[in-house]
Amino acid sequence: MSLISMHGAWLSFSDAPLLDNAELHIEDNERVCLVGRNGAGKSTLMKILNREQGLDDGRIIYEQDLIVARLQQDPPRNVEGSVYDFVAEGIEEQAEYLKRYHDISRLVMNDPSEKNLNELAKVQEQLDHHNLWQLENRINEVLAQLGLDPNVALSSLSGGWLRKAALGRALVSNPRVLLLDEPTNHLDIETIDWLEGFLKTFNGTIIFISHDRSFIRNMATRIVDLDRGKLVTYPGNYDQYLLEKEEALRVEELQNAEFDRKLAQEEVWIRQGIKARRTRNEGRVRALKAMRRERGERREVMGTAKMQVEEASRSGKIVFEMEDVCYQVNGKQLVKDFSAQVLRGDKIALIGPNGCGKTTLLKLMLGQLQADSGRIHVGTKLEVAYFDQHRAELDPDKTVMDNLAEGKQEVMVNGKPRHVLGYLQDFLFHPKRAMTPVRALSGGERNRLLLARLFLKPSNLLILDEPTNDLDVETLELLEELIDSYQGTVLLVSHDRQFVDNTVTECWIFEGGGKIGRYVGGYHDARGQQEQYVALKQPAVKKTEEAAAAKAETVKRSSSKLSYKLQRELEQLPQLLEDLEAKLEALQTQVADASFFSQPHEQTQKVLADMAAAEQELEQAFERWEYLEALKNGG
C-alpha cells in the first residue's frame with residue numbers, strides 16, 4: 001500500500017484550477033521531485049500533502065499513523081528563543097515541557113541553588129509522567145547530527161544555519177515523509193553539498209520542490225510534473241524527464257493542431273447554405289458543439305519569457321584593475337592581497353560561503369567601500385545595472401504595473417516607447433496579473449518583476465547578486481541565454497552550480513582568510529583546477545619536510561658504512577631535493593594561475609611536461625636518498 005494516495009483531486013482559487021482531477025501515489029523510501037512552472041501550484045500541493053490545505057473535491061488516503069513534516073520555503077525570521085526551543089516545537093504539544101527542562105537545566109549549571117534544584121525535580125517528574133525522555137534524546141541527537149548549538153539565539157543565525165534549524169524542527173517528529181519546499185534557497189554551495197549528503201541518509205520518503213538542476217539530478221529518484229492541473233509521473237532521472245517531457249509536448253502540439261483542423265472543417269460545414277442545413281446530421285451538430293466546448297476549455301502551455309537587456313554604449317577595454325587589495329571588518333580579513341584585471345566582455349562568478357565577502361568585494365570594486373590598502377582602478381564609460389533581490393524595493397501595496405512604470409502607460413525599450421502591459425507580457429505577466437498587488441505574487445513572479453525593471457536600465461556592466469532564487473527552470477534557461485548574448489561585462493554571485501557553469505568564463509573562489517583564487521571556466525572547471533592545485537602541492541610539501549629531516553640526520557650521524565663517494569652523494573642529496581622541490585613548486589604556481597589555461601596550447605603543454613619531468617626527477621632523487629640512508633645504517 002502507498003504511504004499517500006490522492007484520487008480525483010480538484011482545487012481552484014480562480015478560473016483555472018490548480019488541481020484538475022489529479023492523481024498521485026507516494027511510496028516508501030523514494031525521493032520525489034515536484035516540478036512545474038511558477039504559479040502552477042507546487043507549494044499548495046505540499047500544503048495539501050501536509051494536511052494544511054483541503055481539496056474542493058477528491059480524497060487523500062494516508063497510511064495509518066503516518067507522520068509527515070514540511071520544511072517551509074522561507075527560513076524562519078524574527079523568531080525569539082534559542083535553537084533548542086525552535087527545534088523542540090516540531091514535537092508540538094510536548095514542546096513546552098522539553099523547553100522548560102532545557103532552560104532550567106542550563107540555569108542549574110550556573111546556579112545550583114535549592115530553589116532551582118527543586119524546580120528541576122518538578123520538571124523531571126513531568127517528563128517522567130508524560131514519558132518524554134525519549135523525545136528529549138531525539139532532539140539532542142538531531143541537534144548533534146546537524147551541528148547546531150542548542151543554546152544559541154535563533155535570531156543570531158545566518159540563512160544557512162536557519163535552514164538547518166528549520167530542518168531539525170521537521171526531523172524531530174521522526175517523519176516517514178519529509179516535504180521540502182526549495183530547500184537550497186539562500187544556501188551557499190558548501191551547505192548545499194552537505195544537505196545532499198545528509199538527505200541521502202534520511203530513512204524515509206522525501207518530496208521536494210527545487211529549481212536547482214544540479215540538486216535535482218543528484219537527489220531525485222522520480223519526477224512528478226504539475227502542468228495545468230494534471231500530475232504526471234516520470235520514472236528515472238531528471239535528464240530522462242526532460243527528454244520525455246519535450247516529446248510529450250511535441251505530441252500534444254500535433255494532437256491540438258489536428259483537433260483544430262477538424263474543428264475548422266466542421267465550422268465550415270455548419271455554415272454551408274440552405275441545402276446543407278436541410279440534410280445535416282443532428283448528431284454531427286452535437287459533436288461540433290462538444291468540440292467547441294473542448295476547445296474553449298483547453299489550457300495552453302505557459303509561454304516563455306522574452307527578456308532583453310537594454311545595452312548602453314561600450315565601456316572602456318579595462319573595466320576594473322585591482323592590485324594587492326586588502327579589506328577587513330572587525331578583525332576578520334575578507335579580502336587579502338587580491339589582484340585581478342577585468343576586461344570588457346568578461347563574465348565572472350564570485351563563489352564562496354555566505355558571509356565570506358562576495359558582496360563586499362563588489363562594493364569595493366564599485367567604490368561603495370574603501371579598501372584598507374591596495375589599488376582599485378575603475379574603467380571609463382561604465383553604465384551599471386545591479387540586481388540584488390534582498391535590497392531591491394518593491395511596494396507590496398502597488399500593482400505590478402505601477403511598481404514597474406510608476407503610473408505611466410509606456411516604458412522605453414531600446415530607445416522606443418512600449419506599452420507597459422505589452423512589456424510585462426514578455427515577462428509572463430498577463431494583463432490581469434499585471435493589475436495584481438505585489439504582495440500577492442509568488443517568489444518567482446517577484447523576481448521576474450525585478451528583472452523586468454532592471455532590464456529597462458541601459459547598461460554595459462551587469463551585476464547579478466543571487467538572481468536565480470525562485471525562478472522556474474524555463475526562465476532560468478532564458479536568463480542564461482540572455483547573459484550569453486550580452487555584449488557587456490557580467491559579475492555574478494550565485495550558488496546555482498549549473499547556472500554558473502552555463503554563464504561564466506572565470507570563477508573567483510573565496511578560499512578563506514581573505515584569499516581569493518582565480519580559475520578559468522565554470523563552477524566544475526574551477527573546482528577541478530582547485531583540487532588539482534591542492535593535490536599537486538601536498539606531495540611537494542611532504543618531500544620538503546622529509547628532505548629537511550634527512551639533511552639534519554646526515555649531518556648528525558656518522559657515515560662509516562659508506563664509501564667516500566657515496567657519503568658525498570648522500571650529503572648533497574638533501575640540498576638537491578630542496579632545489580628540485582622549489583623548481584616543482586614554481587611550475588605548480590604557473591599552472592594554478594587563472595590565466596594559465598587561456599595561453600596557447602603549445603605553451604601550456606610545455607609547462608605541464610616540465611612539471612611532470614620535475615615530479616619524476618624529485619621522486620628518483622628521494623628514492624636514491626632512502627637507498628643510501630638504508631645502506632649507511634646497515635639496511
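Even glycines carry a Cβ here, placed using N, Cα and C.
The ATP 1 binding site feature in Swiss-Prot is assigned to G36, R37, N38, G39, A40, G41, K42, S43; the stated evidence is sequence analysis. When Cβ atoms from all protein chains are considered, those within 10 Å of S43 (ATP 1 binding site) total 20, not counting its own.
Long-range Cβ contacts of T359 (ATP 2 binding site) within its own chain (separation 6+, distance under 8 Å): D388, D465, V493. Summarising the annotation, Swiss-Prot assigns ATP 2 binding site to G352, P353, N354, G355, C356, G357, K358, T359.
The feature domain 'ABC transporter 1' is assigned by Swiss-Prot to 1-253, with sequence analysis given as support.
For 320-546, the entry in Swiss-Prot reads domain 'ABC transporter 2'.
Among the mutagenesis entries in Swiss-Prot is D181 to N, noted as: No longer hydrolyzes ATP, has a high level of transposon excision. No growth change at 37 or 18 degrees Celsius, not required to suppress bipA deletion. Under the three-state DSSP scheme, D181 (mutagenesis position) falls in the strand class.
Residue environment of E182 (mutagenesis position) contains 23 other Cβ atoms, counted within 10 Å of its Cβ in all protein chains. The annotation that Swiss-Prot gives for the mutagenesis experiment E182 to Q reads: Causes growth defect at 37 degrees Celsius, 6-fold decrease in translation; when associated with Q-464 (called EQ2).
DSSP assigns D465 (mutagenesis position) to a strand segment in the three-state reduction. Quoting Swiss-Prot on the mutagenesis of D465 to N: No longer hydrolyzes ATP, has a high level of transposon excision. Inhibits growth at 37 and 18 degrees Celsius, does not suppress bipA deletion in cold, stronger association with ribosomes.
Among the mutagenesis results in Swiss-Prot, E466 to Q has the note: Causes growth defect at 37 degrees Celsius, 6-fold decrease in translation; when associated with Q-181 (EQ2). The residue drawn here is the original one.
If you take the Cα of D181 (mutagenesis position) and the Cα of R37 (ATP 1 binding site), they are about 14 angstrom apart, rounded to a whole number.
Confidence across the domain 'ABC transporter 1' (1-253), taken as the mean pLDDT and rounded to a whole number, stands at 85. Listed in chain order, the extra residues whose Cβ falls within 8 Å of the Cβ center of the ATP 2 site residues G352, P353, N354, G355, C356, G357, K358, T359 are D188, L334, T360, F510. The ATP 1 site is defined by G36, R37, N38, G39, A40, G41, K42, S43, and by the 8 Å test on Cβ atoms against their centroid, the other residues of the chain that qualify are L226, S442, G444, D472.
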